[in-house]
Amino acid sequence: MGDKGTRVFKKASPNGKLTVYLGKRDFVDHIDLVDPVDGVVLVDPEYLKERRVYVTLTCAFRYGREDLDVLGLTFRKDLFVANVQSFPPAPEDKKPLTRLQERLIKKLGEHAYPFTFEIPPNLPCSVTLQPGPEDTGKACGVDYEVKAFCAENLEEKIHKRNSVRLVIRKVQYAPERPGPQPTAETTRQFLMSDKPLHLEASLDKEIYYHGEPISVNVHVTNNTNKTVKKIKISVRQYADICLFNTAQYKCPVAMEEADDTVAPSSTFCKVYTLTPFLANNREKRGLALDGKLKHEDTNLASSTLLREGANREILGIIVSYKVKVKLVVSRGGLLGDLASSDVAVELPFTLMHPKPKEEPPHREVPENETPVDTNLIELDTNDDDIVFEDFARQRLKGMKDDKEEEEDGTGSPQLNNR
């Protein structure tokens, strides 16, 4: 392939009369604002006749399968819905064209119509809860969907043959400035011991990228008459599910159990290294993952960054991580278990992707380089070089692609089974 121009994703309706074009599939949440969802829809005016073309953006939280009419609750909740009448253009929906829209309209012709959505910054990022091996249907989680369809009005039943549905993602990247180095300490006084046991732990930094090892520095000062028999280090994912009420689910994603001992009246210092990988946690039902991709293309869910004053009640899933250091202390003495207790501290940290570098508008590709995506379609080039790629999003195991809503939810994992 020669010069590579601006990449644009496209998807057509089954009857080919409606095609949506988007400049990207991932839209970045910058905390204070979110990238606008801007694109165009190409329509066949002869097919439309008296009908209109609408485009909707929906953020939905799918929290379980549809059971036998339990209190009339459905299995999904729309957190945000916005509608635009793209054709014929409605005056109230008219917005200034973005550079991408100008170029697409110039290339596609007069029957290409723009649409733009603003995503509120307090909506959740795209998160999928990992389905179990036996689960079928759509997985639980938060997703964003752009839908274009032909109808006489918004209330009319949407037919699959003349509609287009595209799943996009709202993502966050690691901030450029990390927070303070995580440290924690605690002191425990035991019965029958004059002096305490002191545990201090720290991480080498506050922000880790996915796949990066986490170094945990553990320092123990044992002035008691008891022995520390074992040291347990774990990385835990916490998912706050904010829907009808708030519930927190925790899941270990990396663990190490060391047989290191600390004798009475002695000190101990060691650095432990753990690396949380999705590959080691594939069977954990309900684990929070980034977006809606296949296992090979996704990872553990990134930490959620919240702006000050964010309304936690409308945020579907808030993800955070902590390292827990636990000392297992020997049980002995006349009082047995009453005279001993485990000692633990927790270290919060951030797990995210680094902000990707901005790609230049034109990039030279060596002639012997094999294209990554075989669905890439390059149309005739001109001064506004645009490369169209089929909009295809590989799904997590157990997901459906563009099924009718009434088919959704069968066998989805339930939050209360996590």
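Yeah, the Cβs are placed from backbone N, Cα and C, and that goes for glycine too.
Record features (Swiss-Prot):
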- Lys250, Met255, Lys324, Lys326: 1D-myo-inositol hexakisphosphate binding site (BINDING)
- Arg169 to Glu: Constitutive active; enables phosphorylation-independent binding to GPCRs (MUTAGEN)
- Phe388 to Ala: Abolishes interaction with AP2B1 (MUTAGEN)
- Asp390 to Pro: Abolishes interaction with AP2B1 (MUTAGEN)
- Arg393 to Ala: Abolishes interaction with AP2B1 (MUTAGEN)
Could you name the residues, excluding Lys250, Met255, Lys324, Lys326, of the same chain that surround the 1D-myo-inositol hexakisphosphate site, i.e. Cβ within 8 Å of the Cβ centre of those residues, in sequence order?
Lys232, Ile233, Ser234, Val235, Arg236, Pro252, Lys322, Val323
Looking only at Arg169, Lys250, Lys324, Lys326, the recorded positions on record, which one has the least crowded Cβ, with the fewest other Cβ atoms within 10 Å?
Lys250
Which residues, sitting 6 or more apart from Met255 (1D-myo-inositol hexakisphosphate binding site) on the same chain, put a CB under 8 Å from its CB?
Lys232, Ile233, Ser234, Val235, Leu274
Between the Cα atoms of Lys326 (1D-myo-inositol hexakisphosphate binding site) and Arg169 (mutagenesis position), find the distance and write it as a whole number of Å.
37
Measuring Cα to Cα across Lys250, Met255, Lys324, Lys326, which the record gives as the 1D-myo-inositol hexakisphosphate binders, how far apart are the two most distant ones in Å?
16
Rounded to a whole number, how many Å is the Cα of Lys324 (1D-myo-inositol hexakisphosphate binding site) away from the Cα of Arg169 (mutagenesis position)?
31
Whole-number Å value for how far Arg169 (mutagenesis position) lies from Lys250 (1D-myo-inositol hexakisphosphate binding site) (Cα to Cα):
24
